[in-house]
Amino acid sequence: MRQLAKDINAFLNEVILQAENQHEILIGHCTSEVALTNTQEHILMLLSEESLTNSELARRLNVSQAAVTKAIKSLVKEGMLETSKDSKDARVIFYQLTDLARPIAEEHHHHHEHTLLTYEQVATQFTPNEQKVIQRFLTALVGEIK
């Protein structure tokens, strides 16, 4: 049991190292030639689905509005985002993708799908009962971490 605890600790430390300064962990590498942060790519992916405000993006990404503002300023400057004001309240600004950003957003979405597919492929190495145990373990561990 002690070795399992050590293995879990090593796994979590590796996750932290891989995730440092990133919003999420994705398997594989982006092939885009554009140097964007993971958060910026995720913003583009969210905006490919619908126009959103800074507050809505921050809530969906679970980051501060300041972090979103910083990421958005750079994306606007690079010509990847356009802004529009709310017709009812001109103080509210919505962001939407430009044609330049669409391929990057699509690639990030594909990267998400590849990551989920990889998790599914790893899970198939275990029986359905083992998968249930893994799920219970992960749920309990997340509960302890929070």
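Note: Cβ is positioned from N, Cα and C throughout, glycine not excepted.
Modelled residues match the original; the substitutions are not represented.
Swiss-Prot lists Glu24, His42, His108, His112 with the feature Zn(2+) 1 binding site. All protein chains included, His42 (mutagenesis position) registers 25 other Cβ atoms within 10 Å of its own Cβ.
The annotation Zn(2+) 2 binding site is assigned in Swiss-Prot to Cys30, Glu41, Glu107.
The domain 'HTH marR-type' (1-143) scores a mean pLDDT of 87 in the predicted structure. Here Swiss-Prot flags 1-143 as domain 'HTH marR-type', drawing on sequence analysis.
According to Swiss-Prot, the mutagenesis experiment Cys30 to Ala carries the annotation: Does not affect cellular zinc concentration.
Here Swiss-Prot notes a mutagenesis experiment, His42 to Ala, with the remark: Strong decrease in zinc binding.
Swiss-Prot lists His108 to Gln among its mutagenesis entries, and the accompanying note reads: Strong decrease in zinc binding. Increases cellular zinc concentration. Following the DSSP three-state reduction, the secondary structure of His108 (mutagenesis position) is helix.
Within 10 Å of the C-beta atom of His111 (mutagenesis position) sit 22 other C-beta atoms, taking all shown protein chains into account. The annotation that Swiss-Prot gives for the mutagenesis experiment His111 to Gln reads: Does not affect cellular zinc concentration.
Around the Cβ of His112 (mutagenesis position), 16 further Cβ atoms fall within 10 Å across all displayed protein chains. Here Swiss-Prot notes a mutagenesis experiment, His112 to Gln, with the remark: Strong decrease in zinc binding. Increases cellular zinc concentration.
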- Item | Residue with minimal Cβ packing [other Cβ atoms within 10 Å] among the binding-site residues Glu41, Glu107 | Glu107
- Task: To the nearest whole angstrom, state the Cα distance for the pair His42 (mutagenesis position) and His111 (mutagenesis position).
- Result: 10
